[in-house]
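**Q** If you look up Swiss-Prot, you'll see 135-290 marked as domain 'RNase NYN'. One entry in Swiss-Prot concerns the mutagenesis experiment Cys157 to Ala. Its note says: Loss of protein deubiquitination and suppression of inhibition on JNK and NF-kappa-B signaling pathway activation. Loss of the ability to inhibit stress granule (SG) formation. No loss of RNase activity. No effect on ICOS surface expression. Summarising the annotation, Swiss-Prot assigns Mg(2+) binding site to Asp226 and lists similarity to another entry as the type of evidence. For Asp278 to Ala, Swiss-Prot lists a mutagenesis experiment annotated as follows: Loss of inhibition on JNK and NF-kappa-B signaling pathway activation; when associated with A-279. What Swiss-Prot says about the mutagenesis result for Cys306 to Arg is this: Loss of protein deubiquitination and suppression of inhibition on JNK and NF-kappa-B signaling pathway activations. No loss of RNase activity. Annotation of the mutagenesis experiment Ser439 to Ala in Swiss-Prot: Reduces its phosphorylation status, does not interact with IKBKB/IKKB and BTRC, inhibits IL6 mRNA instability and IKK-mediated degradation of ZC3H12A; when associated with A-435.
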Amino acid sequence: MSDPCGTKPVQESNPTMSLWSLEDRHSSQGRPQPDQDPVAKEAPTSELQMKVDFFRKLGYSSSEIHSVLQKLGVQADTNTVLGELVKHGSATERECQALTAPSPQPPLVPRGGSTPKPSTLEPSLPEEDREGSDLRPVVIDGSNVAMSHGNKEVFSCRGILLAVNWFLERGHTDITVFVPSWRKEQPRPDVPITDQHILRELEKKKILVFTPSRRVGGKRVVCYDDRFIVKLAFESDGVVVSNDTYRDLQGERQEWKRFIEERLLMYSFVNDKFMPPDDPLGRHGPSLDNFLRKKPLPSEHRKQPCPYGKKCTYGIKCRFFHPERPSRPQRSVADELRANALLSPPRTPVKDKSSQRPSPASQSSSVSLEAEPGSLDGKKLGARSSPGPHREGSPQTCAPAGRSLPVSGGSFGPTEWLAHTQDSLPYTSQECLDSGIGSLESQMSELWGVRGGSPGESGPTRGPYAGYHSYGSKVPAAPSFSPFRPAMGAGHFSVPTDYVPPPPTYPSREYWSEPYPLPPPTPVLQEPQRPSPGAGGGPWGRVGDLAKERAGVYTKLCGVFPPHLVEAVMRRFPQLLDPQQLAAEILSYKSQHLSE
């Protein structure tokens, strides 16, 4: 059938393209007549068939497609038809679900894999199946369980039902019970049986299996049911539920012996309650949940709570768990000190730190080469300022050896003096701190030995310049500070302590560690008498007492803490002498460095 334009209809090999071309053609030709039947009169048969074929490829039935097309018309948009088909399909599915409501689950279900599952199951059963697949198959020794429940006198079939229901409640689906077939016979007074109908019910559910037996010449021939039990459990990698140890079967095969030792689940009956142990393989074995699973769950390694609770007197040696105690390493102080000593990095020697600074010998040689003829003799000045040959190379030397005063044209300027003072004192204090507490006292004695050795010699008096006159009593007379004192001749050389405090016109220091700027010096012909360095009232006496006290505190703390921790904390807090406060700081310092 041809269209109004005289062209042939679109090939049916591509229904999607034909559907869209038909829609475009109908939209371009004009509006449809509302008084005509959209299916019978307007749309050709081939067009209707193409649409039906198209939607059938999407999975819808012909009846559904025809009903929707009769409702919407052939000219309806594809998305509209699809939306109506989806609604129609969902309504049909709801009607089918309402008609096929799931029946209540019976108390006893067949073993997994023996019979096909019915199609009308609850939605939660797939999760139960997945849960049951993680559980081991269970093989129950029916004779042993029934006789145990009957107190070794009666074959109580109710005991078998209690055991089966216990495993069903835990999610097991693969359960097998073995019972000799002669137990189906009528009970006799010498062989009492109770609730014999339970055996037939369990057999109908494909849970109970009768082992074969027969009569030969009026005598019963019974097959060994224990071999059925062990063999099935071994082949299915399951669990045997019995209080029998199967000693005769353990001797038959070595793999059976090991299997029975590892997979035998014993039990007890408390009236009508089936109770297997929570630790089937002993206190140190797996739990009952892991014992019945193919892949055991990850266990929480947590200690058993201490039975004494807060009244426990074992302290950190208690092997039980104490929830009231904070989570800290349960080790003694000695063990912690040993562990910290092994973990702490080795300390670098002091000579490595001193090697980073320029050598004093190179400084003295460079100064002496720059000296002019009219200035001080460089060699003589270096010899006077050096502490002596016995101190060279010593690791505890605090004062720089071989250091000489800067010489420039026979006089000192403020720039040269500032550079010299900044290069001398900070090295002394820093290296003494690095060498430990015990070296502070030796540092003081060595410094006083350099200065002249006599108790009556001059000492420091002014605070800002107290550490700047290590050359005061040793430097000979020479022309000094010619830019500031042109009228002064070769007089007595004075050290920075002889100068007046800096006037307010000098700029303030940018950093607190910088020395004060020096003003023009005043002529000093003779140094005044100052108190001896050993006097208790002077600052040097106070420093000596402080060093002795710090040495005592250091010795006490080293008896408790590692020496490197004590040194590190005492370097942080040089003015702190309270042992308790220092101990607290050491503990906090140790915890910070251990966490790093």
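Residue numbering: from 1, along the chain as shown.
Even glycines carry a Cβ here, placed using N, Cα and C.
Every position carries its original residue.
Keep in mind the model is a prediction, meaning the values are calculated, not measured.
Please situate the listed features within the shown structure.
**A** Every protein chain shown contributes to the tally, and the Cβ of Cys157 (mutagenesis position) ends up with 26 other Cβ atoms within 10 Å. Taken residue by residue with DSSP, Cys157 (mutagenesis position) is part of a helix.
In sequence order, Asp141, Asp244, Tyr246, Asp248, Leu249 constitute the residues six or more apart from Asp226 (Mg(2+) binding site) in its chain with CB-CB distances below 8 Å.
Secondary structure at Asp278 (mutagenesis position), taken from DSSP and collapsed to helix, strand or coil, is coil. Less than 8 angstroms from the CB of Asp278 (mutagenesis position) sit Ser287, Leu288, each of them six or more residues away in the same chain.
Other C-beta atoms found within 10 angstroms of the C-beta of Cys306 (mutagenesis position) number 18, with every protein chain shown included.
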**Q** State the three-class DSSP label for Asp226 (Mg(2+) binding site), counting H, G and I as helix, E and B as strand, and everything else as coil.
**A** helix
**Q** Looking only at the domain 'RNase NYN' (135-290), what is the mean pLDDT?
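**A** That region's mean pLDDT is 91.
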**Q** Between Cys157 (mutagenesis position) and Cys306 (mutagenesis position), what is the CA-CA distance rounded to a whole number of Å?
**A** 44
